[in-house]
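J.: Below are the features listed in Swiss-Prot for this protein:
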- 53-105: domain 'PISA' (DOMAIN)
- Phe143 to Asp: No effect on binding with Gorab or homodimerization (MUTAGEN)
- Met440 to Ala: No effect on binding with Gorab or homodimerization. Rescues coordination defects and centriole loss in both interphase and mitotic cells of the null mutant (MUTAGEN)
- Leu447 to Ala: Loss of binding with Gorab and thus abolishes subcellular localization of Gorab at the centriole. No effect on homodimerization or localization of Gorab to the Golgi. Partially rescues coordination defects and centriole loss in the null mutant (MUTAGEN)
- Ser452 to Ala: No effect on binding with Gorab or homodimerization (MUTAGEN)
- Leu456 to Ala: No effect on binding with Gorab or homodimerization (MUTAGEN)
Amino acid sequence: MWPPGSEDSYSAKMDYGKSVVNILPSVEMLVNFNGEMTRSSKRSCLLYAERVDFKELLQLRLTEKSDQRRMYITTVDSASFQDLKQDQSLNVSFSGFIDNVVRMLKDCQSGKLELHLTTRDQNLSSGREVHDYYLQFVEIRSFKNLVHLSLPCRSAPLNTVLFYINSMLEASHKKQYILEQSMQQMQAEINAQRAHAERLTTENTNIREALAENTRILEEKHAAEVHQYQEKLSKINEQRSNELERNRRAISGFQAQLDKASLEKAELKSAQEQAEKRCQTLSEELSCCKARVCTLKEQNDKLHGDVANIRKHERKLEYKIEDLKQHTVELQEHIQKGNKEKANIAAELEAEKKILHTKRQALEMASEEISKANQIIVKQSQELLNLKKTIAWRTEVALQQEKAVQAKESLLSLRENELREARITIEKLREEIPQQLQSMRNFAQGLEQKYSKQILILKERLAIPTGKENRR
């Protein structure tokens, strides 16, 4: 619990008793005190570990058992935790930090780790820090001690010590008040039990007196009854002796009959043993026969089952044979139809091959004609080049022939246009030939007519200009 009003308090309006949670029960353990001027010593201390539910706040409190005034407090909040995380390379969140602190405290309690309270070097401390000690979790090793965690710690001021001592006194007063109430209740119960015991003692005394009186009366009564019983017993003994003599005689007669019955019993027993042996033999034979009958019955049932399965299998095979026969007939019909279709397709294929061969021959002829037309076009182009050279030479000869030259040039331009159109047409025809091979069945005749007409037109167009030129 944090004392309100001190520097460790976080809100004066909060209910501290409900907010503070003990993360570890208060335990007693040995703590090493390492000072600058004194040697290290182990002292028995009480450790309290507390945290706040709704805020990241942890407090460890050490109190020397021999002197409760010596108290050392370690407080870790979110800001100081970030400093610890940066200085000591911690890799956990605040909740993980609390879990690890609890685990290390349990290790200290079991002896795996030790708690050291070390005095801080005043030369290295800054003016802002108010911590005088370091609370260290140390693992003792043969070569060098390993410090797992070092927390800043300070001596608790007097008001804090008084606050915690006051809290302890209040708790002890509450316990004392509860104990006093329980003692009063127990004292009342003891008084009631004492009164009950006295009442029982009085009743016991009365019962003992009544018991003694009843015992005396019963003894007198029993003495008279015993005298009567003794007289009756003497008479009974005489009668018994007479009956014993009579019984001895009867027993001797019964003994003779018993011996005779024993002989008869022995004979009957031997006969019974023989009968039992015979019965056992017969029972064994009967069990063997029953086992044999069961075996034969199982075999018979199995054979009946096999016969039924074989009959079912035969029926299935018959059904399958019928299905296979029907399927065979259907397959034969399909084969006949397939053979007919195959013959028809072969005839159609042969006819198509013949048509294709004819069309290929026609196409080859058209290709030859196109090549001839190309040769003619090449020759005409050479003639055009020669004419251009002649026209260029004639323009230099005389200005009088300008009109004739202009006419020649117009004719040449017309001829070039015609040649360009012819070349475009030929290129188109060359591109269309591979595509038209696939549709030769429908367009072969049209192609022949088209190519022949175009070749004739080209020949006429090429022949007309050459005739005019010769006339000039």
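Heads up, the Cβ atoms here are built off N, Cα and C, so glycines get one too.
Keep in mind the model shows the original residues, not the substituted ones.
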J.: Over the span of the domain 'PISA' (53-105), how high is the average pLDDT in this prediction?
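T.: When the pLDDT values over the domain 'PISA' (53-105) are averaged, the result is 89.
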J.: Measure from the CA atom of Ser452 (mutagenesis position) to the CA atom of Phe143 (mutagenesis position) and give the result in Å, rounded to a whole number.
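T.: Phe143 (mutagenesis position) and Ser452 (mutagenesis position) have their Cα atoms 113 Å apart.
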J.: If you run the three-state DSSP split on Leu456 (mutagenesis position), which class comes out?
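T.: SS state of Leu456 (mutagenesis position) = helix.
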J.: So among the mutagenesis positions Phe143, Ser452, Leu456, who's got the most Cβ atoms within 10 Å?
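T.: Max Cβ neighbours within 10 Å, all protein chains included: Ser452.
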